[in-house]
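Q: If you scroll down you'll find the structure; I have some questions about it.
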Amino acid sequence: MVKQIESKTAFQEALDAAGDKLVVVDFSATWCGPCKMIKPFFHSLSEKYSNVIFLEVDVDDCQDVASECEVKCMPTFQFFKKGQKVGEFSGANKEKLEATINELV
C-alpha cells in the first residue's frame, strides 16, 4: 500500500514510524507524464515488498516537503532508513527503482 503524504508533519511522522524499515518516496505531479507512467509500477512494488514503506508526495500539494528534500524534477525517488536519506535518483526507470529497493532493503 502506498501512503499519500499531505504535509511536512505527515512526512516526518511517516519517516519516524518506519523505524528500521526502508522508506521509498515517490515525488511526482499530476501533470507529469512519466510520473503517471510509473505510478502503477510503484504501487505494484508496494504489494510485492510488504516490508518496505512506500510514500507518495505530490510536489504541488507539498511544496515544503519537495523543497526540503531538494527535489528538482519529477519523478524523483528518494530512499530513507532511520530517517536518513540513503539513496536517490530521478526519472521513470522501473528497473533502477526495483534494483535500488533490492540493494537497500
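Numbers run from 1 along the shown chain.
Glycine residues also receive a Cβ, built from the backbone N, Cα and C atoms like all the rest.
Although substitutions are noted, the structure shown does not include any of them.
This is the feature table in Swiss-Prot:
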type     : residues     : note
ACT_SITE : Cys32        : active site, nucleophile
ACT_SITE : Cys35        : active site, nucleophile
DOMAIN   : 2-105        : domain 'Thioredoxin'
MUTAGEN  : Cys32 to Ser : Loses its reducing activity, interaction with APEX1 and transcription activation; when associated with S-35
MUTAGEN  : Cys35 to Ser : Loses its reducing activity, interaction with APEX1 and transcription activation; when associated with S-32
MUTAGEN  : Asp60 to Asn : Loss of pH-dependence of dimerization
MUTAGEN  : Cys62 to Ser : Retains its reducing activity. Retains interaction with APEX1 and transcription activation; when associated with S-69 and S-73
MUTAGEN  : Cys69 to Ser : No effect on reducing activity, interaction with APEX1 and on S-nitrosylation of C-73. Retains interaction with APEX1 and transcription activation; when associated with S-62 and S-73
MUTAGEN  : Glu70 to Ala : Strongly reduced interaction with CASP3; when associated with A-72
MUTAGEN  : Lys72 to Ala : Strongly reduced interaction with CASP3; when associated with A-70
MUTAGEN  : Cys73 to Ser : Loss of nitrosylation, and loss of S-nitrosylating activity towards CASP3. Retains interaction with APEX1 and transcription activation; when associated with S-62 and S-69
MUTAGEN  : Cys73 to Asp : Strongly reduced S-nitrosylation of CASP3
MUTAGEN  : Cys73 to Ser : Retains its reducing activity
Q: So if I measure Cβ to Cβ from Cys62 (mutagenesis position) and keep only same-chain residues at least 6 apart in sequence, which ones fall under 8 Å?
A: Ile5, Glu6, Ser7, Lys8, Phe11
Q: If you run the three-state DSSP split on Cys35 (mutagenesis position), which class comes out?
A: helix
Q: Can you figure out which of Asp60, Cys69, Glu70, Lys72, Cys73 (the mutagenesis positions) comes closest in space to Cys35 (mutagenesis position), comparing Cα atoms?
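A: That would be Cys73, nearest by Cα distance.
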Q: Whole-number answer please: how many Å between the C-alpha atoms of Cys69 (mutagenesis position) and Cys32 (mutagenesis position)?
A: 19
Q: Sequence gap of 6 or more, C-beta under 8 Å: which same-chain residues meet both conditions with respect to Cys32 (mutagenesis position)?
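A: Spatial neighbours, sequence-distant, of Cys32 (mutagenesis position): Met74, Pro75.
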Q: How many Å separate the Cα atoms of Glu70 (mutagenesis position) and Asp60 (mutagenesis position)?
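A: Roughly 14 Å, rounded to the nearest whole number.
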Q: Sequence gap of 6 or more, Cβ distance under 8 Å: name the residues on the same chain that satisfy this around Cys73 (mutagenesis position), in order along the sequence.
A: Ser90
Q: At 10 angstroms around each C-beta, which of the mutagenesis positions Asp60, Glu70 has the fewest other C-beta atoms nearby?
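A: So among Asp60, Glu70, the mutagenesis positions given, the one with the fewest Cβ atoms within 10 Å is Glu70.
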